[in-house]
Amino acid sequence: MKMFKSLRLLPHIVSPFQKCYSTDLISLVGVPRVKITKGQNRYLLVNIHTHGFTKYGRVIVRGADVDNHLAVFDSILEELEPEGICAKILGGGRILNEAENKKIKIYGTSRTFGGADHTRTRNILQAWTTYKDFKITVKQ
């Protein structure tokens, strides 16, 4: 009898793992966490998730040398929509990427999307292999 009670719990145990390893969620792993260009960038901190699975999201950083943050958002949508990935903007700012000096400065806010959590952005950049040796400063 105990075995039957244990078997009833099996769907509750397996379901979270099934969601984590479904093909829709695996596509999130294929999205690079950081894409910024050299020089001064406008950047956005973005929470991405597969439609219907908002609980299993991932935070990414995207930046480009463009006139406004809306242009960065448009490029994000062009990248993610074909994959069926939704994006929620957490905020924006500016990044000065001095690759030759191995320095990055994160500062400012976006007029369109509000300010991003620059400390969180710094942590994401430091976790990325390209920028782990960089000196990253945050100015609010």
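Using N, Cα and C of the backbone, Cβ positions are placed for all residues, glycine too.
Here the original residues are kept at every noted site.
Annotation for His69 (active site, proton acceptor): spatial neighbours Arg42, Leu44, Gly92, Ser110, Arg111, Thr112, Phe113, criterion Cβ-Cβ under 8 Å with sequence separation of six or more. As annotated by Swiss-Prot, active site, proton acceptor applies to His69.
According to DSSP, Ser110 (substrate binding site) is assigned to a strand segment. Sequence annotations record features per position, and here Swiss-Prot assigns substrate binding site to Arg42, Ser110, Arg111, Thr112 based on similarity to another entry.
Of all the Cβ atoms in the protein chains shown, 18 others lie within 10 Å of the Cβ of His49 (variant position). The annotation that Swiss-Prot gives for the naturally occurring variant His49 to Asn reads: In strain: ZBMEL131.
Less than 8 angstroms from the CB of Leu70 (variant position) sit Thr112, each of them six or more residues away in the same chain. A natural variant is reported in Swiss-Prot for this position, Leu70 to Met, and the note states: In strain: ZBMEL145 and ZBMEL186.
Annotation of the natural variant Thr119 to Ala in Swiss-Prot: In strain: ZBMEL95; the original residue is retained in the structure shown. Thr119 (variant position) has a Cβ environment of 11 other Cβ atoms inside 10 Å.
In three-state terms derived from DSSP, Lys139 (variant position) belongs to neither a helical nor a strand segment and is classed as coil. For Lys139 (variant position), the number of other Cβ atoms no farther than 10 Å from its own Cβ, over all displayed protein chains, is 11. Annotation of the natural variant Lys139 to Thr in Swiss-Prot: In strain: ZBMEL229; the original residue is retained in the structure shown.
In this structure, the CA atom of Thr119 (variant position) is 9 Å away from the CA atom of Lys139 (variant position). The highest number of surrounding Cβ atoms within 10 Å, among the binding-site residues Ser110, Thr112, is found at Ser110. Residues Asn68, His69, Leu70, Gly92, Thr109, Phe113 surround the recorded substrate site, their Cβ atoms falling within 8 Å of the Cβ centroid of Arg42, Ser110, Arg111, Thr112, which are themselves excluded. By neighbour count, meaning other C-beta atoms within 10 Å, the densest spot among the binding-site residues Arg42, Arg111 is Arg42.
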